[in-house]
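**Q** Structure incoming, see below.
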Amino acid sequence: MANPFSRWFLSERPPNCHVADLETSLDPHQTLLKVQKYKPALSDWVHYIFLGSIMLFVFITNPAPWIFKILFYCFLGTLFIIPATSQFFFNALPILTWVALYFTSSYFPDDRRPPITVKVLPAVETILYGDNLSDILATSTNSFLDILAWLPYGLFHFGAPFVVAAILFVFGPPTVLQGYAFAFGYMNLFGVIMQNVFPAAPPWYKILYGLQSANYDMHGSPGGLARIDKLLGINMYTTAFSNSSVIFGAFPSLHSGCATMEALFFCYCFPKLKPLFIAYVCWLWWSTMYLTHHYFVDLMAGSVLSYVIFQYTKYTHLPIVDTSLFCRWSYTSIEKYDISKSDPLAADSNDIESVPLSNLELDFDLNMTDEPSVSPSLFDGSTSVSRSSATSITSLGVKRA
């Protein structure tokens, strides 16, 4: 009798198909052989050099003891070289790089950081949308709305990436999880870089300090999440946000970026549920403004960043989804997008411009001077009758016979 896993997930698996199989070997020699045969493209060189440079920067900048940093990097190297673990952790390199840079950001010297902007975001918000949407949404608060905003912002945001990864791994096509790790990691990595290059105060700062200048010695604030701490009798969010690694990281909103990226991947793999995923993103947008953690312009920037990275990932990394298949073990092959075929401006053999002139039928054009005109003309004498309207003939001064 088949076990539940085989009955549910392997029943559609084609015989002798190993597309969805996982690597179970613990022999590092196999990884070394793959590396020797690997021929990286230009994009691969850029990818690894960029991430490697940031990891080296973190290694030098982070104030942790050198022995701990060396041991940590050796541990990562071990995970990368063992086949059973490298298939997950090696593809998660953008995520690991983002996490390393994020937790190192608080140790950057203040004299080398750019000044914190306090007035730009509320000014842009007013110019684009006519008012400060965060202030409007946060004007009226109650316990029900607090809980409703806390769920996506304070709970789902931290657990959703793992849930989405698990669902994509089981019900998406093989290798889709690699694309998700690539896109999710790069979106957050670019977001943290932008937050460090362009530090901006969130709405809660304006509520507490007005428009006075900010400095890096200030502590963060949980904003509306302080009401959740009070409601639940805890001090979790107050402590976490007061000591955040990137206190002035309002722009772009990585809460919005993460929710948008998760929704984009779910819409890609499960298009029938697209309204549900869009509703989740809108729910999180509202919660971030209600809890005074972001302006609407921050949310738009985070979503645009996610969309751009997703589109690049879609055409360079993601497999094509077959919505008629149940799970990863139902696939018989992995197909990816061909950018040249998807380009609407690319030359096509079916285009009329691509057909040689020798293959065109030119009999009509060649015989135009030898045969009388089929269409009546004004200058064919009394036998010609114009096919245009009577008004146009009259305007030429020609009377009908």
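Residue numbering: from 1, along the chain as shown.
Cβ coordinates come from backbone N, Cα and C, glycine included.
Nothing has been swapped: the model has the original residues at all the noted spots.
These came from Swiss-Prot, pasted as-is:
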type	residues	note
MUTAGEN	Leu137 to Phe	AbA resistant; when associated with Y-157
MUTAGEN	His157 to Tyr	AbA resistant; when associated with F-137
MUTAGEN	Phe158 to Tyr	In AUR1-1; AbA resistant
MUTAGEN	His294 to Ala	Abolishes catalytic activity
**Q** May I ask which residues of the same chain, at least 6 positions away in sequence, place their Cβ under 8 angstroms from the Cβ of His157 (mutagenesis position)?
**A** His255, Cys258, Ala259, Leu284
**Q** Whole-number answer please: how many Å between the C-alpha atoms of His294 (mutagenesis position) and Leu137 (mutagenesis position)?
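**A** Between the alpha carbons of His294 (mutagenesis position) and Leu137 (mutagenesis position) there are 11 Å.
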**Q** Could you tell me the C-alpha distance between Phe158 (mutagenesis position) and Leu137 (mutagenesis position) in angstrom, no decimals?
**A** 23
**Q** Does anything in the same chain, at least 6 positions from Leu137 (mutagenesis position), have a Cβ under 8 Å from its Cβ, and if so what?
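**A** Non-local contacts for Leu137 (mutagenesis position): Trp286, Met289, Tyr290.
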**Q** Applying a 10 Å Cβ distance cut-off over all chains shown, what neighbour count does Phe158 (mutagenesis position) have?
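**A** So the number of other Cβ atoms within 10 Å of Phe158 (mutagenesis position) is 10.
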